[in-house]
Amino acid sequence: MAPQMEKVSEELILPSSPTPQSLKCYKISHLDQLLLTCHIPFILFYPNPLDSNLDPAQTSQHLKQSLSKVLTHFYPLAGRINVNSSVDCNDSGVPFVEARVQAQLSQAIQNVVELEKLDQYLPSAAYPGGKIEVNEDVPLAVKISFFECGGTAIGVNLSHKIADVLSLATFLNAWTATCRGETEIVLPNFDLAARHFPPVDNTPSPELVPDENVVMKRFVFDKEKIGALRAQASSASEEKNFSRVQLVVAYIWKHVIDVTRAKYGAKNKFVVVQAVNLRSRMNPPLPHYAMGNIATLLFAAVDAEWDKDFPDLIGPLRTSLEKTEDDHNHELLKGMTCLYELEPQELLSFTSWCRLGFYDLDFGWGKPLSACTTTFPKRNAALLMDTRSGDGVEAWLPMAEDEMAMLPVELLSLVDSDFSK
């Protein structure tokens with residue numbers, strides 16, 4: 001049972017300085033236009049800082065003031081999105097919700113079997129089809145929840161229409177640094193995305209249509225499990241330098257293929273799609289603080305007859321990453337078209353949030369106990385995150401409920417509902 005929560009207040013946080021007239025209209029890029037209309041949900045859980053004298057009211061006020069300051073630099077986030085074309089940077093403000101949770105932090109996060117219970121720590125729904133209406137024109141919303149023990153949860157919804165996860169990391173790093181009182185922060189660049197990928201008039205905005213009967217599980221691959229997978233892959237190949245993400249994706253892909261073959265038979269190729277950051281792949285490279293959806297989709301595939309173990313899948317994954325394409329707009333368009341044409345059971349897509357430093361986000365009262373997302377309503381769309389120790393991988397995997405039950409025990413044994421570890 002989810003902890004009882006009481007909403008205390010909601011207000012709009014405005015930038016501390018008005019946005020100049022010259023910056024009132026922010027044109028989104030063509031890559032932004034091709035992205036789904038939804039939000040990136042992200043939650044940070046913090047234990048009670050033993051050396052802090054701040055009460056909830058002071059903490060909330062401190063967060064609001066620092067958010068107001070940082071919004072001066074991230075001014076589109078305080079505006080309102082015009083349908084698939086631009087952001088009206090009118091300083092309408094960021095919704096900021098404050099709530100009280102009638103539970104200890106440890107009680108709330110030690111046994112989260114149903115991951116949708118995490119949704120209550122978000123300011124609003126991240127995806128359409130839920131019980132709460134999605135505010136599609138609001139770029140950013142924030143919620144802080146105070147537990148009885150003094151712990152906190154900070155939930156953020158950032159519109160995927162104007163930002164990718166690296167943009168989220170850039171914003172959160174700037175906000176936490178400002179909250180700590182630092183005067184030098186990494187300033188965002190909102191010009192580069194549209195300059196390199198100019199918007200195209202009348203581009204339709206893809207809608208996210210939730211799948212039915214989808215269940216999501218959080219699989220935790222700790223250091224020991226990663227080591228075992230690496231040893232198995234090394235024994236089957238002369239290559240030894242496998243990344244954590246490659247090992248986990250190949251391992252999951254192999255079992256998804258097995259489930260698909262058992263349920264549907266082998267008809268077409270099995271495809272994996274990975275979202276890849278373009279900033280470092282551009283010529284010249286773009287800085288990491290360039291805001292927007294500066295990413296593309298890369299594909300790897302094996303024939304329907306493929307029937308080997310997971311190390312054999314690492315090669316196709318690596319080969320797809322080595323591909324280069326000058327026309328990234330065309331590359332992404334081709335990828336989006338392919339996504340719509342494939343049958344869901346033939347496809348595994350994944351995004352990696354690893355190595356983005358989310359466990360270093362310190363508002364001034366210490367690092368988080370847990371950094372997580374929440375459920376996603378599309379089957380076979382995996383999200384990978386670092387474990388708190390930094391040497392493991394969390395795989396958040398949504399599947400059709402009956403297909404999830406068909407996964408082998410060796411994979412299902414990695415399901416972990418304890419977010420306090």
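Glycine is no exception: its Cβ is also placed from the backbone N, Cα and C atoms.
Just so you know, the substitutions we noted aren't modelled in this structure.
The annotation active site, proton acceptor is assigned in Swiss-Prot to HIS160, ASP362 on the grounds of a curator's inference. Looking at Swiss-Prot, the entry for mutagenesis of SER16 to Ala says: 29% reduction of activity. Mutagenesis annotation in Swiss-Prot: SER29 to Ala, described as 75% reduction of activity; the structure shown retains the original residue. Per Swiss-Prot, mutagenesis ASP32 to Ala is noted as: 86% reduction of activity. Here the residue is the original one, but Swiss-Prot notes a mutagenesis experiment at this spot, SER68 to Ala: No effect. Under mutagenesis, Swiss-Prot gives CYS89 to Ala with this note: No effect. Per Swiss-Prot, mutagenesis CYS149 to Ala is noted as: 90% reduction of activity. Under its mutagenesis annotations, Swiss-Prot gives HIS160 to Ala the following note: Total loss of activity. Record note (Swiss-Prot), mutagenesis ASP164 to Ala: Total loss of activity. The unchanged residue is displayed. Annotation of the mutagenesis experiment ASP360 to Ala in Swiss-Prot: No effect. Record note (Swiss-Prot), mutagenesis ASP362 to Ala: 65% reduction of activity. The unchanged residue is displayed.
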Which of the listed mutagenesis positions (CYS89, CYS149) has the least company, meaning the fewest other Cβ atoms within 10 Å of its Cβ?
CYS149
Could you state the CA-to-CA distance between CYS89 (mutagenesis position) and ASP360 (mutagenesis position) to the nearest Å?
30
Which of these mutagenesis positions has the least crowded Cβ, counting other Cβ atoms within 10 Å: SER16, SER29, SER68?
SER16
Pull out the mutagenesis positions from the set SER68, CYS149, ASP164 whose C-alpha sits within 10 Å of the C-alpha of ASP32 (mutagenesis position).
ASP164
Tertiary neighbours of ASP360 (mutagenesis position) (same chain, Cβ under 8 Å, six or more apart):
LYS367
ASP164, ASP362: which of these mutagenesis positions has the highest Cβ count within 10 Å of its own Cβ?
ASP164
Using all protein chains in view, find how many other C-beta atoms are within 10 Å of the C-beta of HIS160 (mutagenesis position).
22
Check the Cα distances from SER68 (mutagenesis position) to each of the mutagenesis positions SER16, SER29, CYS149, HIS160, ASP164, ASP362 and keep only the ones within 10 Å.
SER16
Pop the Cα-Cα gap between ASP362 (mutagenesis position) and SER29 (mutagenesis position) into the table, whole Å please.
31
Looking at the mutagenesis positions SER16, CYS149, HIS160, ASP164, whose Cα is closest in space to that of ASP362 (mutagenesis position)?
CYS149
